[in-house]
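Participant: Attaching a single structure in structure tokens format; questions to follow.
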Amino acid sequence: MNELRCGCPDCHCKVDPERVFNHDGEAYCSQACAEQHPNGEPCPAPDCHCERSGKVGGRDITNNQLDEALEETFPASDPISP
């Protein structure tokens, strides 16, 4: 049987088949890794610091660009269907 590796970027942990965390079809070693460390939660493995690879609160898009993308996706003029 193939060894499962955690789907978290920069995580080098093996996934325990009896304690796997699934998210979007990928296997992760912990809930923190499955959620991509949204609040900087550490990886449970003492020698792994994959939580450092995530950009907590960072993004490469301005609020104005985000507003425009949202308006393009959900125009205010579209009627809401019941």
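Even glycines carry a Cβ here, placed using N, Cα and C.
Keep in mind that this structure shows the original residues, not the substituted ones.
Remember, it's a predicted structure, so these values are computed and weren't measured experimentally.
Reproduced below are the annotations present in Swiss-Prot:
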- Cys6, Cys11, Cys29, Cys33: Zn(2+) 3 binding site (BINDING)
- Cys11, Cys13, Cys29, Cys43: Cd(2+) 1 binding site (BINDING)
- Cys11, Cys43, Cys48, Cys50: Zn(2+) 1 binding site (BINDING)
- Cys11, Cys43, Cys48, Cys50: Cd(2+) 2 binding site (BINDING)
- His12 to Asn: No effect on metal ion binding capacity; when associated with 54-G--P-82 del (MUTAGEN)
- His23 to Asn: No effect on metal ion binding capacity; when associated with 54-G--P-82 del (MUTAGEN)
- Ala45 to His: Affinity for Zn(2+) increases resulting in the binding of a fourth Zn(2+); when associated with 54-G--P-82 del (MUTAGEN)
- His49 to Asn: No effect on metal ion binding capacity; when associated with 54-G--P-82 del (MUTAGEN)
Participant: Quick one: of Cys11, Cys13, Cys33, which of the binding-site residues has the smallest count of other CB atoms within 10 A?
Facilitator: Cys13
Participant: Among the recorded positions Cys13, His23, Cys43, Ala45, Cys48, His49, report those whose Cα falls within 10 Å of that of Cys29 (Zn(2+) 3 binding site); none is a fine answer.
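Facilitator: Those near Cys29 (Zn(2+) 3 binding site) - Cα within 10 Å - are Cys13, Cys43, Ala45, in sequence order.
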Participant: What's the CA-CA gap between His23 (mutagenesis position) and Cys48 (Zn(2+) 1 binding site) in angstrom, rounded?
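Facilitator: One finds 20 Å between the Cα atoms of these residues.
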Participant: Between Cys6 (Zn(2+) 3 binding site) and His12 (mutagenesis position), what C-alpha distance do you get in Å?
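Facilitator: Here the two Cα atoms lie 7 Å apart.
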Participant: Among Cys29, Cys43, Ala45, Cys48, Cys50, all listed as recorded positions, which has the most CB atoms within 10 Å of its CB?
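Facilitator: Selected residue: Cys29.
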